[in-house]
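Participant: Features from Swiss-Prot:
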- Glu30 to Asp: In strain: cv. Desiree, cv. ND860-2 and cv. Russet Burbank-1 (VARIANT)
- Leu92, Asn93, Gly94, Gly95, Lys106, Gln169, Gly198, Asp229, Lys367: UTP binding site (BINDING)
- Gly94, Gly95, His199, Asn227, Ser228, Asp229: substrate binding site (BINDING)
- Lys329 to Gln: Increased Km, Vmax like wild-type (MUTAGEN)
- Lys367 to Gln: Almost complete loss of activity (MUTAGEN)
- Lys409 to Gln: Activity almost like wild-type (MUTAGEN)
Amino acid sequence: MATATTLSPADAEKLNNLKSAVAGLNQISENEKSGFINLVGRYLSGEAQHIDWSKIQTPTDEVVVPYDKLAPLSEDPAETKKLLDKLVVLKLNGGLGTTMGCTGPKSVIEVRNGLTFLDLIVKQIEALNAKFGCSVPLLLMNSFNTHDDTLKIVEKYANSNIDIHTFNQSQYPRLVTEDFAPLPCKGNSGKDGWYPPGHGDVFPSLMNSGKLDALLAKGKEYVFVANSDNLGAIVDLKILNHLILNKNEYCMEVTPKTLADVKGGTLISYEGKVQLLEIAQVPDEHVNEFKSIEKFKIFNTNNLWVNLSAIKRLVEADALKMEIIPNPKEVDGVKVLQLETAAGAAIKFFDRAIGANVPRSRFLPVKATSDLLLVQSDLYTLTDEGYVIRNPARSNPSNPSIELGPEFKKVANFLGRFKSIPSIIDLDSLKVTGDVWFGSGVTLKGKVTVAAKSGVKLEIPDGAVIANKDINGPEDI
């Protein structure tokens with residue numbers, strides 16, 4: 001922990017005042033209070049690590065292992081069961097669906113055939129447990145924003161063959177930038193006074209909740225952590241098997257960058273360790289180089305495989321000092337700061353940590369309604385086991401780029417504007433602006449733009465086939 005000796009007198013006083021104020025916040029546990037003060041102390045001591053650009057090396061295939069070089073899997077179902085008995089699946093479930101106009105946890109947005117993200121996750125694990133006679137548990141890490149709703153939602157899975165456990169990530173007070181006081185002490189006692197400190201918090205929260213010890217007692221060895229909105233983040237035994245054989249304590253799945261991913265974090269070799277390099281850590285003069293697909297060819301999918309005993313060892317030693325991400329916000333006109341950490345940045349603290357360079361199919365996030373259009377279309381199919389699989393009929397390995405105007409931003413509006421989702425198997429790009437409505441059975445091919453003039457409602461008729469066209473009015477269809 002940052003002590004007064006590493007701080008200027010002014011910062012030491014700031015931290016002491018903050019300690020006194022936080023001590024009186026009864027909404028949070030002692031673990032949360034000390035975790036928060038620890039984080040702020042590190043932030044004030046300015047321990048942010050500066051990257052020496054000349055020391056960055058491209059990781060070798062030993063460090064970032066190509067997927068096809070992973071150890072081969074046994075075909076024996078008994079061996080598969082042995083592997084699965086060591087596994088826990090953890091989904092990061094702290095996010096709300098607000099950016100897509102939904103209330104409640106993002107994981108309950110319907111993805112396809114009336115099934116939500118959470119329904120699909122449960123189906124997948126149910127199928128594994130049934131097929132191999134194993135018992136892979138599902139853990140959901142909620143935030144205080146999603147906890148109550150999630151408890152109600154998981155009741156519907158009471159009859160499934162899965163143990164579902166929920167726990168909360170930490171709840172920290174937002175800091176008022178002006179005087180470094182906790183926002184809840186300023187009379188803002190509602191949810192706006194607090195924040196969840198990023199998914200780097202998964203490790204201490206797993207420990208503090210008691211879940212980590214309970215899992216270790218059941219003989220579990222590895223946790224597969226992924227965002228609940230990544231439809232490609234399914235259990236992969238090849239990765240798990242490789243980690244167990246090679247005693248790798250941590251594995252980050254990376255995949256080749258496309259132009260859409262230039263801001264994503266990448267893995268580098270730095271002073272003999274593999275570590276995550278995020279755009280925020282890159283000196284200004286090197287940002288364009290960081291974004292180049294030539295030099296930094298891979299990016300972090302946030303699918304992580306981590307050894308449970310190693311998490312316990314490092315959390316107990318207070319060794320997981322990930323880079324702090326300062327996230328400035330404004331609440332009711334008051335400038336506040338929230339300090340966060342990312343789970344991927346923990347890679348450098350684990351022994352024999354590696355990356356696995358996986359196929360792009362393992363990264364299928366739904367961040368906006370444009371992504372929802374992709375996964376609800378004929379570009380993908382849904383299997384009985386809950387897997388969203390790309391349609392082999394599409395010859396182009398990359399997905400079409402889709403830009404929808406603000407009229408489509410909310411899920412309800414998006415669904416209302418499509419009588420049915422168009423066929424996009426041969427689409428390269430789609431850009432839609434203005435008050436546009438799609439009929440049923442529409443087919444889009446090549447490069448298509450649809451732009452309704454201001455104040456004009458533009459309807460694409462049922463059954464229309466539009467190939468390589470710019471449509472600005474009914475006469476263009």
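Glycine too: its Cβ is placed from the backbone N, Cα and C atoms.
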Participant: Cβ neighbours within 10 Å, counted over all protein chains: which one of the recorded positions Glu30, Asp229 has the most?
Facilitator: Asp229
Participant: Could you tell me the C-alpha distance between Asn227 (substrate binding site) and Glu30 (variant position) in angstrom, no decimals?
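Facilitator: The Cα atom of Asn227 (substrate binding site) is 28 Å away from the Cα atom of Glu30 (variant position).
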Participant: Taking Cα atoms as reference points, rank the binding-site residues Lys106, Gly198, Ser228 by distance from Glu30 (variant position) and give the first.
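Facilitator: Of the binding-site residues Lys106, Gly198, Ser228, Gly198 has its Cα closest to that of Glu30 (variant position).
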Participant: So how far apart do the UTP binders Leu92, Asn93, Gly94, Gly95, Lys106, Gln169, Gly198, Asp229, Lys367 get, largest Cα to Cα in Å?
Facilitator: 21
Participant: If I take the Cα of Asp229 (substrate binding site) as reference, which of the recorded positions Leu92, Gly198, Lys329 has the closest Cα?
Facilitator: Leu92
Participant: Whole-number answer please: how many Å between the C-alpha atoms of Lys409 (mutagenesis position) and Leu92 (UTP binding site)?
Facilitator: 23
Participant: Would you pick out, from the recorded positions Lys106, Lys367, Lys409, the residue whose Cβ has the largest number of other Cβ atoms within 10 Å?
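Facilitator: The largest 10 Å Cβ neighbour count belongs to Lys106.
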Participant: Whole-number answer please: how many Å between the C-alpha atoms of Gly198 (UTP binding site) and Gly95 (substrate binding site)?
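Facilitator: Cα to Cα, Gly198 (UTP binding site) and Gly95 (substrate binding site) are separated by 10 Å.
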Participant: Out of the recorded positions Gly94, Lys106, Lys329, Lys367, give me the one sitting nearest to His199 (substrate binding site) by CA distance.
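Facilitator: Comparing Cα positions, the candidate nearest His199 (substrate binding site) turns out to be Gly94.
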